[in-house]
Amino acid sequence: MANKRLKKKLETKRKKSLLVSEGYSKKETKKLKGRELETVYKKKAHNRKNRERAREIANLAKQWGLSPSKYNSWKKLLPEIERIKKEQDREAPFLLIYYQDFTGETDSKFIYDFKKRNNTRSRSQITESIIGWLQNAHNKLFLGRVAIRIVPKRDVSKTNTLWRNHGYVKIYEGQGKELSKLLTAIETIMVGVYDVKERDKYLKELVAKLRSLPYEKAKKNAKEIQKIYDTKSYKKESWDNDDYY
């Protein structure tokens, strides 16, 4: 019984404390008892909850660059945020790399087989191969050229179709975040382009494109690829270490 009285006393104290925080004087709260206290407390608690919700909605609206007065309820705000997210996703920049062989000897199957082969090779092996091609005066295998483009996600499909219709094979599609896939694309360029100056040009263009993307991972990969381009001595332990990527 004593515990019940203590619990009730503490609950009354908590309610009166809230009323004081809502602007009631201690003198006024002392006069409130029983049902009257409960009625006033519920009203003030409800008002506080509404204010907190309104503040939360307003803060989130501001974070998304929206007007708090216009989007003043979850029902209005959340669908608008979802719409913005979808629009941002459609506008997200994508990096596309295409290759065309002048002789017509390479096709999509060649690229597929090349990528498949690299799935069984370590990064250090692929990197060593790239450095070897960079140091080789001429490639006696293929005569080709490369196109590197950045487009919004909504345009990826039609851009792929456009370049395919011009005889190009896609060798990379993504946001520049996957270093292994980028290395495979680079090695494809090394194998597929005859002149070393042209290979240098494409690699420098790729690094610049990666740096321009709004993704930290892409910028980090640009630095790693630049290191490959600049390196004079190849260290297997370095390129195999996942901490670098």
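Note that Cβ sites are derived from N, Cα and C of the backbone, with glycine treated the same way.
None of the noted substitutions appears here; every position holds its original residue.
What Swiss-Prot says about the mutagenesis result for Y194 to F is this: Loss of DNA priming capacity. Around the Cβ of Y194 (mutagenesis position), a 10 Å sphere holds 16 further Cβ atoms from the protein chains shown.
In three-state terms derived from DSSP, Y202 (mutagenesis position) belongs to a helical segment. Residues within less than 8 Å, Cβ to Cβ, of Y202 (mutagenesis position) and separated from it by at least 6 positions along the same chain comprise V146, I148, I189, V193. Here the residue is the original one, while Swiss-Prot reports the published mutagenesis Y202 to F with the comment No effect on DNA priming capacity.
Y215 to F appears in Swiss-Prot as a published mutagenesis result, with the remark: No effect on DNA priming capacity. All protein chains shown were included, and the count of other CB atoms within 10 Å of the CB of Y215 (mutagenesis position) stands at 16. A coil conformation is recorded for Y215 (mutagenesis position) in the three-state DSSP classification, outside any helix or strand.
As a published mutagenesis entry, Y229 to F appears in Swiss-Prot alongside the note: No effect on DNA priming capacity. Y229 (mutagenesis position) carries a helical DSSP state (H, G or I).
Every protein chain shown contributes to the tally, and the Cβ of Y229 (mutagenesis position) ends up with 17 other Cβ atoms within 10 Å. Taking CA atoms as the reference points, Y194 (mutagenesis position) and Y229 (mutagenesis position) are 17 Å apart.
Cα separation, Y229 (mutagenesis position) to Y215 (mutagenesis position), rounded: 21 Å.
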